[in-house]
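Notes follow once the structure below has been shown.
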Amino acid sequence: MGSESESVCVTGASGFIGSWLVMRLLEHGYTVRATVRDPTNQKKVKHLLDLPKAETHLTLWKADLADEGSFDEAIQGCSGVFHVATPMDFESKDPENEVIKPTINGLLDILKACQKAKTVRKLVFTSSAGTVNVEEHQKPVYDESNWSDVEFCRSVKMTGWMYFVSKTLAEQAAWKYAKENNIDFITIIPTLVIGPFLMPSMPPSLITGLSPILRNESHYGIIKQGQYVHLDDLCLSHIYLYEHPKAEGRYICSSHDATIHELVKMLREKYPEYNIPTKFKGIDDNLEPVHFSSKKLREIGFEFKYSLEDMFVGAVDACRAKGLIPIPIPAEKTEAAEESNLVDVKVG
């Protein structure tokens with residue numbers, strides 16, 4: 001548990017992972033400095049300010065990955081930093097300058113800020129499975145020694161390619177800098193993060209994870225042979241590794257593997273009202289699962305708490321509660337209403 005006097009900084013604190021991590025850090029007794037791009041934008045920060053203990057243990061700081069040195073003030077005096085912020089624009093017209101360079105330079109800027117502060121004992125970076133397995137031919141099992149093929153990403157330009165390139169190059173540059181400058185740096189590599197959430201808008205990872213419900217066909221390839229982790233498990237692993245004195249290097253954080261067919265079978269059973277497709281253009285009916293090994297994380301003592309069903313039920317419930325996905329009216333109710341001419345219903 002953190003001490004009340006121990007301050008930690010969370011970058012990208014208003015986002016999907018960042019806001020949940022802030023909530024858990026506050027619960028664990030830490031004083032949190034949360035960086036956001038615009039602390040005055042109530043729509044973007046209200047879910048942080050409404051958290052229990054926010055009034056006494058949370059402060060918001062203005063910082064942007066594109067502005068060199070903008071994290072220095074927030075990090076000064078902190079004993080730990082959780083760098084979660086990352087550009088997540090899959091549709092960028094200028095990916096090199098809008099996504100890739102800001103990600104690399106932003107992470108190096110955080111490392112430099114930690115050096116300048118002289119108080120930071122550990123920096124935890126939220127990396128991505130996109131740094132591990134994006135290559136022409138999938139292996140059956142991936143671990144922390146694997147890296148994505150950047151040239152393959154640049155040549156094929158699949159959905160999200162600039163995100164995979166940016167995270168891979170940023171993490172590699174950071175490892176070089178951390179080793180040269182003797183910084184205690186660890187990276188956590190989540191697979192696709194699913195679960196309930198605090199932010200008001202649709203998290204990018206749920207646009208992908210819920211793509212069979214949302215009919216986002218361009219994202220089906222990403223979950224063809226998918227790996228998943230619950231948002232809460234991921235955030236608790238950040239705190240666990242930060243607090244563990246022997247944690248070092250990279251850690252894959254993934255609790256479940258599922259092909260798109262296995263995922264859809266579960267979703268159709270839970271949500272028949274969405275009429276989720278069972279056939280996917282260009283995707284073989286007989287897929288072998290691809291496994292991301294969390295052996296290293298488990299061996300240091302971390303335990304996952306949530307099932308695949310927990311993740312998706314939590315995500316769908318949160319999206320429905322926030323009005324981000326429609327709640328369809330069951331067909332039998334629609335038919336009954338039409339027959340009685342009581343109401344003109346549109347199935348969502």
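Each residue, glycine too, has its Cβ placed from N, Cα and C.
If you look for the noted substitutions, you won't find them, since the model keeps the original residues.
What Swiss-Prot lists as NADP(+) binding site is Lys44, Tyr163. Non-local neighbourhood of Lys44 (NADP(+) binding site): Ser14, Val36, Arg37, Asp38, Pro200, each in the same chain, at least six residues away, with C-beta under 8 Å from its C-beta.
A natural variant is reported in Swiss-Prot for this position, Val347 to Ala, and the note states: In strain: cv. M9.
DSSP assigns Lys44 (NADP(+) binding site) to a helix in the three-state reduction.
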